[in-house]
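Visitor: There's a structure below that I have some questions on.
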Amino acid sequence: MSTTTDFVGRNCPHCSAVDSLQTDDVMGEVACTACALVVAMGLEENVFTRYNENATYEDVDHHRERNANPTAATSAAGSLSAADPHMSSTSSKVVLHPTMLNCMRGLHKKAVLPEPVLDRGIELARAFVGGRRARGQRVERQPDVAAACLMIAAEEAQQPLPLAEVRCLDSSLGDVELRRADIVRELHLEDSERRLRDTFADNLLVKYILKLGLQVSLYLPHCKRLLTALGRVEALAGLTVADRVTTALLLARTAQTLSWEQGTHISKGKECDLGMEAIYANFSSKAHLEVTKVNKIMHLAVDVLPLIQAAFQDCGEPTAGKRKVDKNSEPEASGGTKRVKREET
C-alpha cells in the first residue's frame, strides 16, 4: 500500500504544478498547494512514525539502534575518512555557503533521492571546501561543486544521477564535470571513480527500468546486449553512456527488439498503441530529461536501426552455451533422458 513518502517531490496530477504536493502523515492524505485539491487519501502511515500502543521499551531501543546504524550510502562515506583520519574531524567543522546547501538540497528533493545521499554529498562538499580554505584558495562556482558532490554520492548509493538529468533539474549549472574532476583529484577518489564508472551503466539501467515499472529480469540482460550493439555502430560513437542507456531502453520498448532474437515472440503491450513521441515524453518526465534531447537521440538511432540490428545479431545470444535437444537421438533405457549436444558457435 502507498504511503505519503511516495508522493514527495512529485508534480500535481491535476494542475501539473511543480513540487506542490503537501503530505499529511496523520490523516494519510496528500493535497496540492496550488489547486487545493486532494490528490490521494487513505494512505498507509509510515511504519517508522506510526503509533503503536503495544510497543515496549525494547522496541523503542531497537528502533533507535536501527536509525543509528549506517546504511549502504553512509557506510560508503567511511571510505573517505578512512583514507585520511583527520579529514572527518576537520570537515565536520566546515560551514558551507547557503548557496551550495540550497542547490544540493534542491537537486536532492527534485531527484527524489534517499536522505543518506544528501548527507554523503554534504560530507564530500565539506571535505573539498575545507581543503581549499586551508590552502587559502577560493571555491568557484559553488552550485556546480554542490551538484558534482551529489552526483558522486548518488553513484555510490547505486542510484546514478546523470549529467543530463542534473541540467534538466537545474538549468543554471555550468561545467559540472570539471568541478567533479577537481573533487576527485582533491579528495584522492581516483580508485573509487573508476569503480563507479564501471558500474554506472548497469545501475542507471536498473534505475530507469524501475522508474518505468518494467520487469528487471527481462529488460536488463536484453538492454545490456543492446548497449554492446550500440557501441559497435560508428554513427552513434558521439553518444554518452547515459544517452546509450536511454537509447537501449527505448529501443527495447518501441522497436520490438525482443523479437529480434530467434524463436522469441512478445505480445503487444499498451505502449504499442501509443505513438513513439508519447513514449519518449513519458520516459522523459519520469527520468527528468529534456524531451527534445531524447527525441533527437532516438531519431538518430532510428535512422541507423538496420546497423543496430546487424550489430545486435553479431553480439550473440544473451546466455552462452545454450543447450538444445537432439531430435535424432533416442532416450536412454536407464534414465529415459535424451542426449543433448551443445550448439556450435
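A Cβ is built for glycine as well, from the same backbone N, Cα and C atoms used for every other residue.
Among the features that Swiss-Prot reports, Zn(2+) binding site is placed at Cys12, Cys15, Cys32, Cys35, with the record citing sequence analysis. Swiss-Prot lists Arg135 to Ala among its mutagenesis entries, and the accompanying note reads: Severe loss of SLRNA gene transcription. Here Swiss-Prot notes a mutagenesis experiment, Arg138 to Ala, with the remark: No effect on SLRNA gene transcription. Here the residue is the original one, while Swiss-Prot reports the published mutagenesis Arg179 to Ala with the comment Moderate loss of SLRNA gene transcription. According to Swiss-Prot, the mutagenesis experiment Arg194 to Ala carries the annotation: Moderate loss of SLRNA gene transcription. Where Swiss-Prot documents Arg195 to Ala as a mutagenesis experiment, the accompanying text is: Moderate loss of SLRNA gene transcription. In Swiss-Prot, the entry for mutagenesis Thr292 to Ala states: No effect on SLRNA gene transcription. The structure shown retains the original residue.
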Visitor: Applying the rule Cβ within 8 Å of the centroid of the Cβ atoms of Cys12, Cys15, Cys32, Cys35, what extra residues of the same chain belong around the Zn(2+) site?
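Guide: Going along the sequence, the neighbours appear as Pro13, His14, Ser16, Ala17, Ser20, Thr33, Ala34, Ala36, Leu37, Val39.
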Visitor: Hey, how far is Arg179 (mutagenesis position) from Arg138 (mutagenesis position), Cα to Cα, in Å?
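Guide: For Arg179 (mutagenesis position) versus Arg138 (mutagenesis position), the Cα atoms are 13 Å apart.
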Visitor: Using Cα-Cα distances with a 10 Å cut-off, which of the recorded positions Cys15, Cys32, Arg135, Arg138, Thr292 are near Arg195 (mutagenesis position)?
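Guide: Qualifying among Cys15, Cys32, Arg135, Arg138, Thr292: none.
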Visitor: If I restrict to non-local contacts, at least six residues apart, and a C-beta distance under 8 angstroms, what lies near Arg138 (mutagenesis position) in its own chain?
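Guide: Looking at Cβ-Cβ distances below 8 Å from Arg138 (mutagenesis position), excluding near sequence neighbours, one finds Arg132.
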Visitor: Considering only the mutagenesis positions Arg135, Arg194, Thr292, which residue has the minimal Cα-Cα separation from Cys32 (Zn(2+) binding site)?
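Guide: With Cα distances computed to Cys32 (Zn(2+) binding site), the winner among Arg135, Arg194, Thr292 is Thr292.
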Visitor: Taking each of the mutagenesis positions Arg135, Arg195 in turn and counting other Cβ atoms within 10 Å of its Cβ, which one has the fewest?
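Guide: Checked Arg135, Arg195; of these mutagenesis positions, fewest Cβ neighbours within 10 Å: Arg135.
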Visitor: In sequence order, which residues at least six apart in the same chain have a CB under 8 Å from the CB of Cys15 (Zn(2+) binding site)?
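Guide: Spatial neighbours, sequence-distant, of Cys15 (Zn(2+) binding site): Cys32, Ala34, Cys35, Leu37.
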Visitor: Judged by the number of other CB atoms within 10 angstroms, which among Cys12, Cys32, Cys35 is the least packed of the binding-site residues?
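Guide: Each of the binding-site residues Cys12, Cys32, Cys35 was scored; lowest Cβ tally within 10 Å is Cys35.
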Visitor: Using DSSP with the three-state reduction, classify Cys32 (Zn(2+) binding site) as helix, strand or coil.
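Guide: In the DSSP reduction, Cys32 (Zn(2+) binding site) maps to strand.
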Visitor: Checking the contact step here: among the recorded positions Cys12, Arg135, Thr292, which have a Cα within 10 Å of the Cα of Arg194 (mutagenesis position)?
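Guide: Within 10 Å Cα-Cα: none.
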Visitor: Among the mutagenesis positions listed here (Arg179, Arg194), identify the one with the smallest other-Cβ count within 10 Å.
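Guide: Comparing Cβ neighbours within 10 Å for the mutagenesis positions Arg179, Arg194, Arg194 has the fewest.
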Visitor: Reported as an integer number of Å, what is the Cα distance between Thr292 (mutagenesis position) and Arg135 (mutagenesis position)?
Guide: 44
